[in-house]
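A short worksheet on the structure shown next.
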Amino acid sequence: MDVADPEPLGLFSEGELMSVGMDTFIHRIDSTEVIYQPRRKRAKLIGKYLMGDLLGEGSYGKVKEVLDSETLCRRAVKILKKKKLRRIPNGEANVKKEIQLLRRLRHRNVIQLVDVLYNEEKQKMYMVMEYCVCGMQEMLDSVPEKRFPVCQAHGYFRQLIDGLEYLHSQGIVHKDIKPGNLLLTTNGTLKISDLGVAEALHPFAVDDTCRTSQGSPAFQPPEIANGLDTFSGFKVDIWSAGVTLYNITTGLYPFEGDNIYKLFENIGRGDFTIPCDCGPPLSDLLRGMLEYEPAKRFSIRQIRQHSWFRKKHPLAEALVPIPPSPDTKDRWRSMTVVPYLEDLHGRAEEEEEEDLFDIEDGIIYTQDFTVPGQVLEEEVGQNGQSHSLPKAVCVNGTEPQLSSKVKPEGRPGTANPARKVCSSNKIRRLSACKQQ
């Protein structure tokens, strides 16, 4: 018998196979019949913070929701990779500057820095901030008009001026005031954020003269668009706040251009128009804040004394609500940490043998909000001379209790999955440095 002969083997020839069709041999399953098992969300602890879902992502890094396992406060953490910061011009310097500025600021309308954690092994920094439910730009983009009702815009603008006045009183020029850097809490409190390009004036400076600017082009004043070497820092913030007010009340920008060169050319000339429906009081305030000459431009005191600022505006239109979450479409913006809490506590008894969740080792709490480094410890020799020896310390002044490779006796190691570790011990796990 010929092996190549298909008949004795009960096989079809190529022609017969094509005539019968492949559907006879391959059973097709409709997608509606497939039951998809969602991937289990695995809990992860960074220090004492339980990680939630992604809130947003920018050029510097990701922002995630976290829960403080000690206070149960809802927070947001900005995750920064040192490798990524090196690729951004002035990236590391801007982050360091922002941390140094935020640690000294305490105001209702300025974002608060709660904690800074650093993982030396993974070269990651975690900036833990107070939680804000939404950004102003996100709210503007959620409505077709791209603007707020006058009553709502007035309330936000008053808070912006309060926060800006506080920053200026501390000798800080923000340099990048815009809706994208203004965040909102659940109760409508405005928070000025993103101080990465801000400048702290010298304590004994005679004026507010600045020489550099890295702000968003559409919000820059004529003196920067025209390339002046020096300019008034406070008046730059007044101009940017004026452009912001123009934008949130009209849905437009006072100056536009097809590219940055055209945009700066239009800003440099200083010619703009205000829509008629703004009304005389608001138009007068906008012209004062967008004055071409910095010396004639409104100060914060003049803004506070203006009739539009002091007036109580009636609620003529429906307020713009906080939009649903862009990913989950959750209109209430519920806590994304809840599924991870269930994984953390709900399955501990059933899966005692497993490593139920991840804890990043080597976390260092830097309570003065700078990156950990080395300091020199003076040791006096027999000849009376001092010898400086490098000694690794946490920046809060405490010595590390443990190396990332050395574990104390009797303490469960999270790096070894074979060991049984109860969830309560993992939650209470101390960082590599003593907290003061």
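Backbone N, Cα and C define each Cβ position, glycine as well.
If you look for the noted substitutions, you won't find them, since the model keeps the original residues.
S31 (mutagenesis position) has a Cβ environment of 6 other Cβ atoms inside 10 Å. In the three-state DSSP scheme, S31 (mutagenesis position) falls into the helix class. Among the mutagenesis experiments that Swiss-Prot reports, S31 to A is described with the note: No change in kinase activity; when associated with A-325; A-336 and A-366.
If you look up Swiss-Prot, you'll see 49-309 marked as domain 'Protein kinase', on the strength of sequence analysis.
Residues annotated as ATP binding site in Swiss-Prot: L55, G56, E57, G58, S59, Y60, G61, K62, V63, K78. Sequence-distant neighbours of S59 (ATP binding site) (same chain, six or more apart, CB under 8 Å from its CB) are I88, listed in sequence order.
Other Cβ atoms within 10 Å of the Cβ of K78 (mutagenesis position) number 23 in total over all chains. According to Swiss-Prot, the mutagenesis experiment K78 to I carries this note: Loss of kinase activity.
Marked as active site, proton acceptor by Swiss-Prot on the basis of similarity to another entry: D176. According to its DSSP assignment, D176 (active site, proton acceptor) is coil.
The DSSP secondary structure for D194 (mutagenesis position) is coil. Cβ neighbours of D194 (mutagenesis position) (same chain, under 8 Å, six or more residues apart in sequence): E98, D176, N181. Where Swiss-Prot documents D194 to A as a mutagenesis experiment, the accompanying text is: Loss of kinase activity and descreased phosphorylation.
Using a 10 Å Cβ-Cβ cutoff, S325 (mutagenesis position) registers 17 neighbours. Mutagenesis annotation in Swiss-Prot: S325 to A, described as No change in kinase activity; when associated with A-31; A-336 and A-366; the structure shown retains the original residue.
Non-local neighbourhood of T336 (mutagenesis position): G52, D53, E65, T328, each in the same chain, at least six residues away, with C-beta under 8 Å from its C-beta. Quoted from Swiss-Prot, the note on the mutagenesis of T336 to A is: Abolishes ability to suppress cell growth. Decreased phosphorylation; when associated with A-366. No change in kinase activity; when associated with A-31; A-325 and A-366.
Among the mutagenesis entries in Swiss-Prot is T366 to A, noted as: Diminished interaction with CDKN1A and impaired ability to repair UV-induced DNA damage by affecting CDKN1A UV-induced degradation. Decreased phosphorylation; when associated with A-336. No change in kinase activity; when associated with A-31; A-325 and A-336.
Swiss-Prot documents S431 to A as a published mutagenesis change and attaches the note Does not prevent S-farnesylation. Defects in neuron polarization.
Here Swiss-Prot notes a mutagenesis experiment, C433 to A, with the remark: Does not affect nuclear localization. Does not prevent phosphorylation at S-431.
Taking the C-alpha atom of V63 (ATP binding site) as reference, the shortest distance to any of the mutagenesis positions S31, K78, S325 belongs to K78. Taking CA atoms as the reference points, K78 (mutagenesis position) and E57 (ATP binding site) are 9 Å apart. Taking CA atoms as the reference points, E57 (ATP binding site) and S325 (mutagenesis position) are 14 Å apart. If you take the Cα of S325 (mutagenesis position) and the Cα of L55 (ATP binding site), they are about 9 angstrom apart, rounded to a whole number. Taking every protein chain shown into account, E57, D176 are the recorded positions, and of these the Cβ with the most other Cβ atoms within 10 Å belongs to D176. Counting other C-beta atoms within 10 Å of each candidate's C-beta, the binding-site residues L55, V63 are led by L55.
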